[in-house]
Amino acid sequence: MKFENCRDCREEVVWWAFTADICMTLFKGILGLMSGSVALVADSLHSGADVVASGVTQLSLKISNKPADERYPFGYGNIQYISSAIVGSLLLIGASFLMYGSVVKLISGTYEAPSIFAALGASVTVIVNELMYRYQICVGNENNSPAIIANAWDNRSDAISSAAVMVGVIASVIGFPIADTIAAIGVSALVGHIGLELIGKAVHGLMDSSVDTELLQTAWQIATDTPLVHSIYFLRGRHVGEDVQFDIRLRVDPNLRIKDSSMVAEAVRQRIQDEIPHARDIRLFVSPAPAAVTVRV
């Protein structure tokens, strides 16, 4: 982690997001109704989904902190992928309703220009949500938390949608009343796309997709550079919530005693944990190299 307090931020960030989302939901909803902006009202529903998403994220972080037990011997880390999928689903469902309502409004021709105050309100929410995105994406990346990263993108989608609302309202005020409704359609398409991306990433995590090739190459290099390691004949890695797990099978000098072989394996494990961020569970299987092989010391 970059800073010592990154772990503390992990415990605080979602509460800040939860509070900000509640304020933004009420602010945009009330201002949208008062100003007559259908896009801003729709955007407030998006923020309402953010409130639920922040609550789900907070719950998943609490559960993922639980230690491994007999029922879940690999820990509770994958609950964060479920949280990410729920957030993505909420965005997708909300976008679908918003798209439907906006298209019906566009076809029927029942639209009128909202007040310019809607644009001012949207500009405030753009700033707040972008700040929350930057805060959460920093904390999420430093803690390798898919749940916090998903929540960050939820706020980024809210910032972008509010920006679209602002443009639509301004265009409506200067003589294009249809622009507010078109902005709502654009917002719904964007939010739906982000929702699908979050769901896709969650599915990859739950299906134990491999870590990046670069990370595997780093682990491979660390292991082969460790003294008395002859070769690596199997290596795989996966994400489990915030942690990275590796399964490594290596060969050592056949003349080594069992105790010494274990010490070599422990050296590999320690180096990987020290040099690869979030590497928590390193599973090693050691076997002797062919007797004729000369091993580097």
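Every residue, even glycine, has its Cβ placed from backbone N, Cα and C.
None of the substitutions listed is reflected here, since the structure keeps the original residues.
Here Swiss-Prot describes CYS6 to Ser as a published mutagenesis experiment; the accompanying note says: Loss of magnetic response.
Counting only same-chain residues six or more apart in sequence, the Cβ atoms lying under 8 angstroms from the Cβ of CYS9 (mutagenesis position) belong to CYS138, VAL139, GLU142, ASN143. DSSP gives CYS9 (mutagenesis position) a helix state. The annotation that Swiss-Prot gives for the mutagenesis experiment CYS9 to Ser reads: Loss of magnetic response.
The Cβ of HIS46 (mutagenesis position) lies under 8 Å from the Cβ of LEU91, GLY94, LEU98, SER157, ASP158, SER161, VAL187, VAL191, each of these being in the same chain and 6 or more residues away along the sequence. Under its mutagenesis entries, Swiss-Prot includes HIS46 to Ala with the note: Loss of magnetic response.
The annotation that Swiss-Prot gives for the mutagenesis experiment ASP50 to Ala reads: Loss of magnetic response. MamD is correctly localized, magnetosome vesicles form but are empty. When secondary structure is read from DSSP and collapsed to three states, ASP50 (mutagenesis position) falls in the helix class.
Under its mutagenesis annotations, Swiss-Prot gives CYS138 to Ala the following note: Loss of magnetic response, decreased protein oligomerization. Look at CYS138 (mutagenesis position): DSSP puts it in a helix.
According to Swiss-Prot, the mutagenesis experiment ASP247 to Ala carries the annotation: About 30% fewer magnetite particles per cell, their size is normal. Look at ASP247 (mutagenesis position): DSSP puts it in a strand. Its Cβ taken as reference, ASP247 (mutagenesis position) is surrounded by 14 other Cβ atoms within 10 Å in the chains shown.
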CYS138 (mutagenesis position) CB neighbourhood, other CB atoms within 10 A: 17
Distance, ASP247 (mutagenesis position) to ASP50 (mutagenesis position) (CA atoms, angstrom): 37
